[in-house]
Amino acid sequence: MMSNQTVYQFIAENQNELLQLWTDTLKELSEQESYQLTDQVYENISKEYIDILLLSVKDENAAESQISELALRAVQIGLSMKFLATALAEFWKRLYTKMNDKRLPDQESTELIWQIDRFFSPINTEIFNQYSISWEKTVSLQKIALQELSAPLIPVFENITVMPLVGTIDTERAKRIMENLLNGVVKHRSQVVLIDITGVPVVDTMVAHHIIQASEAVRLVGAKCLLAGIRPEIAQTIVNLGIDLSQVITKNTLQKGIQTALEMTDRKIVSLGE
């Protein structure tokens with residue numbers, strides 16, 4: 001059987017040519033996918049992959065961190081799984097072409113193909129595995145960031161904070177609203193919290209229930225809750241559904257809500273004379 005040293009030597013001897021061939025292939029594939037990346041990026045990816053191959057031939061477990069880094073980089077620059085799979089398949093074609101150019105005896109050529117594939121296949125499998133892990137982590141972080149943006153608590157005056165809500169409110173988002181409210185009240189030492197629902201399209205029984213719960217939770221940590229943005233259609237819906245908001249201070253606009261919040265903290269907005 002052909003030794004690892006023979007495989008290493010074959011890849012090393014053809015490294016520069018393989019690097020150029022695969023870099024050119026990546027550029028061609030990127031044009032089909034409309035990726036806007038520099039030539040240096042593709043050259044770096046090609047070099048990293050060939051280095052991983054060479055390192056793995058010496059020690060099968062030595063390139064684990066490099067494989068993870070390559071997969072993470074592919075995710076970060078936006079390369080799709082399809083692009084990655086096609087690119088790796090093209091690399092094997094280029095490698096096979098180089099073996100044919102050597103015009104090795106059939107037996108020797110077969111052994112070389114088998115031996116290279118022994119390293120090539122597990123590496124590719126691990127790259128796809130690490131790509132999936134990196135992608136899931138990235139999506140998870142993006143989801144957390146979006147969740148934070150979906151219920152931000154903003155300090156507007158000393159001891160007064162506003163939570164502007166836009167879009168529908170489901171159970172999961174309601175939990176985030178509650179969590180951010182309670183943490184924010186403590187963090188900003190809020191005395192009054194305004195929940196602005198101007199951008200909430202529908203206020204049904206469930207949404208109202210979540211708002212009442214949030215208001216009660218804010219009261220329990222020593223602050224007062226004020227609901228702003230009660231549009232006429234929402235007011236009508238609340239009345240028709242028999243929703244009791246008597247324990248919550250309500251205002252039809254955020255401006256009036258802020259004026260009330262200032263009054264509740266012994267302040268007011270005044271006009272300066274000329």
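Yeah, the Cβs are placed from backbone N, Cα and C, and that goes for glycine too.
Taken from Swiss-Prot as is:
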type: DOMAIN; residues: 150-265; note: domain 'STAS'
type: MUTAGEN; residues: THR171 to Asp; note: Decrease in induction of sigma-B activity in response to a salt stress. In absence of the other RsbR paralogs no change in stress response
type: MUTAGEN; residues: THR171 to Ala; note: No phosphorylation; when associated with A-205. No stress response. In absence of the other RsbR paralogs greatly reduced stress response
type: MUTAGEN; residues: THR205 to Asp; note: Decrease in induction of sigma-B activity in response to a salt stress. In absence of the other RsbR paralogs no change in stress response when RsbRB
type: MUTAGEN; residues: THR205 to Ala; note: No phosphorylation; when associated with A-171. In absence of the other RsbR paralogs unable to function as a co-antagonist when RsbRB
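Counting every protein chain shown, the Cβ of THR205 (mutagenesis position) has 12 other Cβ atoms within 10 Å.
THR171 (mutagenesis position) sits 12 Å from THR205 (mutagenesis position), counting Cα to Cα. The Cβ neighbour count for THR171 (mutagenesis position), using a 10 Å radius over every protein chain in view, is 8. Note on the domain 'STAS' (150-265): its mean pLDDT in the predicted model is 88.
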